[in-house]
Structures are given as C-alpha cells and as structure tokens.
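Undergrad: Sending over a structure as structure tokens; questions will come in a sec.
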Amino acid sequence: MMKWFMSTNHKNIGILYIILALWSGMLGSSMSLIIRMELSSPGSWISNDQIYNTIVTSHAFLMIFFMVMPFLIGGFGNWLIPLMLGSPDMAFPRMNNISFWLLPPSLFMLLLSNLFYPSPGTGWTVYPPLSAYLYHSSPSVDFAIFSLHMSGISSIMGSLNLMVTIMMMKNFSMNYDQISLFPWSVFITAILLIMSLPVLAGAITMLLFDRNFNTSFFDPMGGGDPILYQHLFWFFGHPEVYILILPGFGLISHIVMNESGKKEIFGNLSMIYAMLGIGFLGFIVWAHHMFTVGLDVDTRAYFTSATMIIAVPTGIKVFSWLATYHGSKLKLNISILWSLGFIMLFTIGGLTGIMLSNSSIDIILHDTYYVVGHFHYVLSMGAVFAIISSFIHWYPLITGLLLNIKWLKIQFIMMFIGVNLTFFPQHFLGLMSMPRRYSDYPDSYYCWNSISSMGSMISLNSMIFLIFIILESLISKRMLLFKFNQSSLEWLNFLPPLDHSHLEIPLLIKNLNLKSILIKF
C-alpha cells in the first residue's frame with residue numbers, strides 16, 4: 001500500500017492519476033445524466049433550481065479539473081513522456097507525488113461545498129454578483145474557491161515538472177524538432193497552465209476577499225466592476241480549453257501515425273508550429289466569451305477576427321492527420337475508428353466555433369444551447385474521444401493485456417451514436433433560443449430535448465460497457481504476443497515495462513550514413 005502512497009515512480013503516479021480521473025469522470029457523468037433526466041421533458045423533476053444549478057456547476061468542475069486534466073496531463077503525461085523521451089523518470093519525482101496528492105483533498109473540498117445551503121449554483125464561471133456573499137451567503141462558494149486553488153497549485157507543479165523533464169531529460173543530442181508530438185503538446189500545455197492559472201488564482205482570491213473581508217473588487221457600490229472578474233476569469237478560461245484539447249491532439253497524432261503505418265506524421269514540423277500558434281492565439285481571444293457585456297465595437301471586431309484566425313492552425317492539424325492517413329491501406333481496427341471519430345466530431349465542433357466567433361451572431365446565440373452543443377462537441381467528443389482512444393491504444397503497453405476487439409467496436413458504435421444524438425439536437429435548440437442553465441422550458445422545445453436525453457442514456461450504457469470490457473480483460477489476462485508497426489520509442493519496452501525502463505538518459509548518435517543508432521553511454 002505504501003508503494004502507492006509514497007511512490008516517486010512516474011508509472012505508479014500515472015496510474016493514480018488515471019484512477020482518480022476515472023472516478024471523477026463517473027461522478028461527473030452521473031451529474032450530467034441527472035441534468036439530462038431533468039431536461040428530458042417539460043416541468044420540474046428536481047423542483048429546486050438552486051440544486052439544479054449546483055449539479056451543473058459540479059459537473060463542469062469535475063469533468064474539467066478532475067477528469068480531463070488528470071487523465072491527459074497527469075495520467076498519459078506521466079506514463080508516456082519519460083518513455084517517449086527515453087528518460088529514467090520525471091525530473092522532480094517527489095514534486096510529481098505531491099502534485100497528485102493535492103488533487104484528492106481538492107476533490108473532497110469541491111464535493112463538500114455541495115453540502116452547504118445555498119450550495120454553489122453559480123455555473124463553473126462563478127460570476128459575481130451571483131457568487132458574492134449577498135446571493136450565496138453560505139461557505140459553499142468559499143470551499144469551491146479553495147478547491148480551485150488546490151487543483152491550480154497541483155497543475156502548476158505538474159506543469160513545471162513536465163516542462164523541465166521535456167527540456168532537460170530528452171536524448172542529449174536530440175533537437176527540439178525531433179521530439180515526438182505528444183511531449184511537444186504537453187510542453188505547450190504546461191506553458192499555457194503556468195501563464196494562465198495565476199490569473200485565475202488572482203481573480204478567485206479577489207472574489208474570496210469580496211465575500212469575506214468586505215473589499216469591493218467586483219462590487220460597483222465600492223467602486224469595483226464585475227466585468228473585471230469576467231476579464232480575469234476568461235483570460236484563464238480560454239487558454240484552459242486549449243489546455244484540455246492540446247494533449248489530446250498529441251495523442252491522436254501518435255495514434256494516426258502508428259495506425260497509418262507511416263514513419264512520421266505528415267508535416268511534423270508544421271504540427272509543432274500549429275500547436276505553438278494555437279497556444280499563442282489562445283491568450284489573445286478571451287473576450288469572445290464576453291460579446292454581450294457591452295464591449296466597444298472595435299473591440300468586438302478585433303476579438304472576432306482573432307478568434308477566426310485560430311481556425312487556421314487547427315485546420316492545419318486536421319488536414320495533416322487526414323494527409324497522414326492518405327495512401328495507406330486502412331483496416332478499420334479500433335484505434336483507427338476512434339481517431340477518425342475524433343477528427344470528424346472535433347471538426348464539427350470547430351465549425352460551430354467559427355459560427356460563434358462572429359460577434360453579431362454570438363449576440364443572438366450567447367448563453368443558448370448552441371454554445372453548449374459547440375463546446376461539448378470539442379470537449380465531450382474531442383478531449384473525451386482522445387482519452388478513450390488513447391486509453392485503448394496504450395492499454396496493452398500499460399498492462400501487457402489485450403481488450404476484446406469485437407466488444408470494443410460495438411462500444412465505439414454505441415458511444416458514437418449516443419454522443420451525436422445527445423449534442424447535435426442542442427444546436428437546433430440554441431437556434432430556437434433555448435437558454436442554458438435553466439431546469440425547465442416551454443414545451444415547444446420538448447422534441448429535441450427528449451432526443452438529447454435518449455442519446456445521453458445510450459452514452460451511459462456505452463461507458464458502462466467500456467468499464468465491463470476493461471474489467472473482463474483484467475480478469476481473463478489475455479497477454480499480448482506480437483507488437484509491430486510502431487514508430488514510437490515507448491513500444492520498444494517490455495509489455496508492461498519495467499518499473500525503471502531506462503537507467504540513464506540515452507544518447508542519439510548519427511553516423512555517416514545518416515542512420516540513427518540508439519546507444520546507452
């Protein structure tokens with residue numbers, strides 16, 4: 001037991017992150033099912049809108065901070081990056097340990113905040129004055145703020161660790177453009193986290209002081225401005241959505257490269273520059289979340305055009321994935337299915353994002369279900385599809401076992417139908433101007449809402465099926481005999497790898513024939 005509590009091994013800590021993420025994911029999914037059951041027909045089921053809004057808030061926090069980030073950055077980052085770089089472990093193993101162990105208490109505090117009344121029914125954005133003491137007079141929002149602080153500290157420590165690992169523990173003679181795409185994506189994600197999280201910490205600390213110490217940062221009666229909070233929050237919030245998707249881009253790139261049988265992804269260097277471009281542009285478009293707060297027309301014009309420009313590097317990535325698949329004979333195995341599903345659905349989410357980047361259109365669509373449909377296409381079918389496809393793809397590496405291929409294909413089809421049936425109708429609801437975060441609606445919206453709720457039940461069944469498939473493989477212990485057609489360093493290990501895969505950092509030597517030889521020195 002102490003092996004897990006005090007471990008400084010990147011593989012053990014990666015497994016802990018994955019377990020926490022799975023647990024939080026089940027919790028967050030349960031909350032989304034409660035939301036969809038409430039909305040499956042007109043009329044009230046929960047009969048208390050404060051509780052409904054609390055469920056919406058908790059669903060968002062759980063999925064973002066305790067499911068996607070621990071899975072992609074903590075889980076896969078810890079597990080795969082040292083193996084892909086050929087390094088013995090992370091740069092700061094003990095810091096790695098504490099950056100995980102800050103997450104369970106943070107999760108506990110988030111769940112504890114729901115036990116007070118009024119519970120935090122603010123939405124994940126926690127806008128004042130709704131989150132101020134006047135409208136949430138219990139300690140609930142304070143607990144949520146402390147939870148955010150702890151997970152933020154955890155993320156910053158994990159990011160520093162990953163950055164130093166990628167910069168200092170790669171092969172000594174390797175150039176940066178030779179580092180594979182997943183370490184690159186996590187490196188850029190770490191930069192985004194380190195630059196954006198302190199701004200969030202400042203914003204929620206000011207909110208904490210407004211609530212408890214009678215300051216008025218966000219209170220107009222004392223000369224403050226609630227719009228200041230929105231600017232600070234979204235300066236973190238927009239890079240955050242790229243933090244959620246960029247590691248997924250890196251993982252999907254590896255899967256596409258491996259499954260197409262190519263030695264490298266199409267336009268490897270362009271892919272790196274595209275991710276750098278996305279990371280940079282992500283910081284200068286935050287006010288597109290605020291088109292309705294009364295921005296100046298020139299400001300709206302700037303944020304509209306800057307947001308549209310983000311589509312360019314994203315399009316480069318999508319077409320490079322498709323170009324990598326071009327010309328190879330596709331046998332539709334499970335990794336290819338998931339990667340193609342990711343590319344297709346993420347692209348749909350990107351196109352609805354282009355629609356919303358127009359400030360004139362966004363004035364109409366802001367805070368409707370069109371926005372919910374958009375960001376669930378890029379998160380629930382971008383980030384989550386990246387997580388599931390990567391988990392299935394690297395499961396034989398992590399455990400040395402095989403999943404049941406036929407069942408996985410059935411599960412993929414169920415999931416694909418379920419998520420599309422859930423979120424595609426929400427665009428229609430948004431165009432019919434159904435607002436977000438409301439527990440009841442006129443019966444003119446009944447048809448699409450009932451279809452959406454049916455889709456969420458299909459998705460739930462597919463996730464239960466996936467858990468069953470994983471448990472079945474762990475119980476039956478089918479070992480993997482042959483591994484082939486892999487272009488990445490991590491597959492050169494035993495399956496599962498030893499606790500310490502590399503005892504020292506390898507050296508890459510290029511001889512006169514320009515063939516690379518990997519030797520230990």
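Just so you know, glycine gets a Cβ as well, placed from its N, Cα and C.
This is the original sequence, none of the listed changes applied.
Feature table excerpt (Swiss-Prot):
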BINDING   E38, G43  Ca(2+) binding site
BINDING   H59, H376  Fe(II)-heme a binding site
BINDING   H238, H288, H289  Cu cation binding site
BINDING   H374  heme a3 binding site
VARIANT   F108 to L  In strain: Isolate ligus8
VARIANT   S270 to G  In strain: Isolate ligus8
VARIANT   M271 to I  In strain: Isolate ligus2
VARIANT   R437 to P  In strain: Isolate ligus7
Undergrad: Reduced to three states, what secondary structure does DSSP give S270 (variant position)?
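TA: It is helical.
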Undergrad: May I have the list of same-chain residues other than H238, H288, H289 whose Cβ is within 8 Å of the Cβ centroid of the recorded Cu cation site, in sequence order?
TA: W234, G237, V285, W286, A287, M290, F303, T307
Undergrad: Give me the Cα-Cα distance between M271 (variant position) and H238 (Cu cation binding site), rounded to a whole Å.
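TA: Rounded to the nearest whole number, the Cα-Cα distance is 21 Å.
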Undergrad: Here the recorded positions are H374, R437; which one has the lowest number of other Cβ atoms no more than 10 Å from its Cβ?
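TA: Sparsest of the recorded positions H374, R437 by Cβ contacts within 10 Å: R437.
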Undergrad: With every protein chain in view, how many other Cβ atoms are within 10 Å of the Cβ of M271 (variant position)?
TA: 24
Undergrad: Taking the Cα atoms as reference points, how far is H289 (Cu cation binding site) from the residue listed as 'heme a3 binding site' in Å?
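TA: With distance taken Cα to Cα, the residue listed as 'heme a3 binding site' is 13 Å from H289 (Cu cation binding site).
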Undergrad: Here's one to test understanding: among the recorded positions H59, S270, H288, H374, H376, whose C-alpha is closest in space to the C-alpha of E38 (Ca(2+) binding site)?
TA: H59
Undergrad: Tell me the coarse DSSP state (helix, strand, coil) of E38 (Ca(2+) binding site).
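TA: DSSP call for E38 (Ca(2+) binding site): helix.
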Undergrad: So if I draw a 10 Å sphere around the Cβ of H288 (Cu cation binding site), how many other Cβ atoms end up inside it?
TA: 23
Undergrad: Which one is it: of the recorded positions H59, S270, H374, R437, whose Cα lies the shortest distance from the Cα of G43 (Ca(2+) binding site)?
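TA: That would be R437, the closest of H59, S270, H374, R437 to G43 (Ca(2+) binding site).
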Undergrad: Measure from the CA atom of H59 (Fe(II)-heme a binding site) to the CA atom of the residue listed as 'heme a3 binding site' and give the result in Å, rounded to a whole number.
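TA: Cα-Cα, rounded: 17 Å.
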Undergrad: If H, G and I count as helix, E and B as strand, and all else as coil, what does DSSP give for R437 (variant position)?
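TA: Note: R437 (variant position) is coil by DSSP, not helix or strand.
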Undergrad: Given the binding-site residues H59, H238, H288, H376, find the one whose Cα is closest in space to the Cα of S270 (variant position).
TA: H238
Undergrad: Any idea what the Cα distance is from H376 (Fe(II)-heme a binding site) over to R437 (variant position), rounded to a whole Å?
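TA: Cα of H376 (Fe(II)-heme a binding site) to Cα of R437 (variant position) measures 14 Å after rounding.
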Undergrad: If we check Cα distances from R437 (variant position), which of the binding-site residues H59, H238, H288 wins as closest?
TA: H59
Undergrad: Taking 10 A as the limit, how many CB atoms besides its own sit near the CB of H289 (Cu cation binding site)?
TA: 22
